[in-house]
Amino acid sequence: MKFASKKNNQKNSSKNDERYRELDNLVQEGNGSRLGGGSCLGKCAHVFKLIFKEIKDNIFIYILSIIYLSVCVMNKIFAKRTLNKIGNYSFVTSETHNFICMIMFFIVYSLFGNKKGNSKERHRSFNLQFFAISMLDACSVILAFIGLTRTTGNIQSFVLQLSIPINMFFCFLILRYRYHLYNYLGAVIIVVTIALVEMKLSFETQEENSIIFNLVLISALIPVCFSNMTREIVFKKYKIDILRLNAMVSFFQLFTSCLILPVYTLPFLKQLHLPYNEIWTNIKNGFACLFLGRNTVVENCGLGMAKLCDDCDGAWKTFALFSFFNICDNLITSYIIDKFSTMTYTIVSCIQGPAIAIAYYFKFLAGDVVREPRLLDFVTLFGYLFGSIIYRVGNIILERKKMRNEENEDSEGELTNVDSIITQ
């Protein structure tokens, strides 16, 4: 078995060596053309060669990123449309969605997941890890729920991008990730670009904003980071099935979501505020709205008033589409963390901010929440793409360095074996 695994490792390393050797040759060609005073056209052709080589070698992750981005954009748009229709019943929609997720994941897992079970997964209970992920997600939702009440839309978008440095810090501290200077530079470019754009937009709006609630919203990113790291540890160490993890996490979230109920009674929640004596009535009205299409809140409601107006007609269709895209979002997120890493998911997910902003330009996607195009959204998108390219360059350098270290270790091991044979 050791011989077979060693043979596979050598095969994989030789394949990677070939990739990086080609990359080195392209880089050296570029250096030669610069030293020889090559034409501008030749330099551009060389850059396009490097880009084509990178895309060809990592085509799967790029296709997966595009699929994830599409699903994520649709998830956020239908979440917004669901909120506009039945925003008075957040607890009902949350619990119903968790129940649907649990049923769907368990059905699919029972049909397809059991065949993939391994010995580590079969002989160990992961209930503690599942519960920990659910609790971390619940803590994140509660903090975000409070923080969003006094955080403007532009600041919300900026806070989302802060997940990059927060994840980098905790992954370095706990998972022992190591970064190149270009990783830090790329992350800074993404965060600073979006910070400048969103700060400018925040000055143009007159919405209520509070630094304390902004900090509460930022703190919501920490449990999300630990939740994703727990997923990565479970995936990488125990090779647990993605469907099983999502099914069990959804099961525990049915109970951990109940922790949010007392939060609704906080008086500063404005339209989401719900007194204790109205909780049960709100739940009954929520189910009537979602499944029967019956409006309850129709008077003294609307923008800037104590309550949102119900728009329950066809709400179940919008909610069903939201649930579908959210389930797909969860599956792809887990897959990216499983096959790649928490940081890969973080970098990929941060493009959703500018992408969602642009998606709201199209009425067939956004529906009633459509808005006019803004130049600053495209500036944000460009900043993200440029920062991501720089970040990826740092990863390539680290991968090449890792391959060289493995080569040196293999060659040292072979020399040791030869020496031992000679001495015998």
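Start at 1 and count along the chain as shown; that gives each residue its number.
Cβ from N, Cα, C; glycine included.
Although substitutions are noted, the structure shown does not include any of them.
According to Swiss-Prot, the naturally occurring change Cys72 to Arg is described as follows: Reduced sensitivity to quinine. Cys72 (variant position): 23 other CB atoms within 10 A of its CB, across all protein chains. Annotation note: Cys72 (variant position) sits in a helical segment as assigned by DSSP.
One natural variant catalogued in Swiss-Prot, Lys76 to Thr, is accompanied by this note: In chloroquine resistance type 1; when associated with S-220 and in chloroquine resistance type 2; when associated with T-144; Y-160 and D-326; reduced sensitivity to drugs. The Cβ of Lys76 (variant position) has Gln352, Ile356 as same-chain neighbours under 8 Å, each 6 or more residues away in sequence.
The Cβ neighbour count for Lys80 (mutagenesis position), using a 10 Å radius over every protein chain in view, is 19. Lys80 to Ala appears in Swiss-Prot as a published mutagenesis result, with the remark: Decreases pH sensitivity of chloroquine transport.
Swiss-Prot lists Lys80 to Glu among its mutagenesis entries, and the accompanying note reads: No significant effects on pH sensitivity of chloroquine transport; when associated with K-207.
Counting every protein chain shown, the number of other Cβ atoms lying within 10 Å of the Cβ of Asn84 (mutagenesis position) is 16. Listed in Swiss-Prot as a mutagenesis experiment, Asn84 to Ala is described as follows: Modestly decreases pH sensitivity of chloroquine transport.
In the three-state DSSP reading, Ala144 (variant position) counts as helix. For the natural variant Ala144 to Thr, the note given in Swiss-Prot is In chloroquine resistance type 2; when associated with T-76; Y-160 and D-326.
All protein chains considered, the CB of Leu160 (variant position) has 18 other CB atoms within 10 Å. Here the residue is the original one, while Swiss-Prot reports the natural variant Leu160 to Tyr with the comment In chloroquine resistance type 2; when associated with T-76; T-144 and D-326.
Note: Ser163 (variant position) has non-local neighbours Leu221, Val224, Cys225, Thr346, Ser349, Cys350, i.e. same-chain residues 6+ apart with C-beta under 8 A of its own C-beta. While the structure shown retains the original residue, Swiss-Prot records the natural variant Ser163 to Arg with this note: May repel chloroquine from moving through the channel, leading to higher chloroquine accumulation at its site of action.
Here Swiss-Prot notes a mutagenesis experiment, Glu207 to Ala, with the remark: Abrogates pH sensitivity of chloroquine transport.
Listed in Swiss-Prot as a mutagenesis experiment, Glu207 to Lys is described as follows: No significant effects on pH sensitivity of chloroquine transport; when associated with E-80.
According to Swiss-Prot, the experimentally introduced change Glu208 to Ala is described as follows: No significant effects on pH sensitivity of chloroquine transport.
Under natural variants, Swiss-Prot gives Ala220 to Ser with this note: In chloroquine resistance type 1; when associated with T-76. According to DSSP, Ala220 (variant position) sits in a coil region rather than a helix or strand.
Here Swiss-Prot notes a mutagenesis experiment, His273 to Ala, with the remark: Increases pH sensitivity of chloroquine transport. According to its DSSP assignment, His273 (mutagenesis position) is coil.
A C-beta separation below 8 Å, combined with a sequence spacing of at least six in one chain, links Asp329 (mutagenesis position) to Tyr68, Val71, Cys72, Asn75. In Swiss-Prot, a published mutagenesis experiment is listed as Asp329 to Asn, annotated Decreases transport activity for chloroquine at pH 6.0.
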Nearest recorded site to Asn84 (mutagenesis position) by CA-CA distance, among recorded positions Leu160, Ala220, His273: His273
Whole-number Å value for how far Ala220 (variant position) lies from Ala144 (variant position) (Cα to Cα): 6
Secondary structure of Ser163 (variant position) (DSSP, helix/strand/coil): helix
Inter-residue C-alpha distance, Lys80 (mutagenesis position) and Leu160 (variant position) (nearest angstrom): 16
Residues that sit under 8 angstroms from His273 (mutagenesis position) by C-beta distance, when 6+ apart in the chain: Tyr264, Thr265, Leu266, Pro267
Ala220 (variant position) and Leu160 (variant position), distance between Cα atoms, whole Å: 10
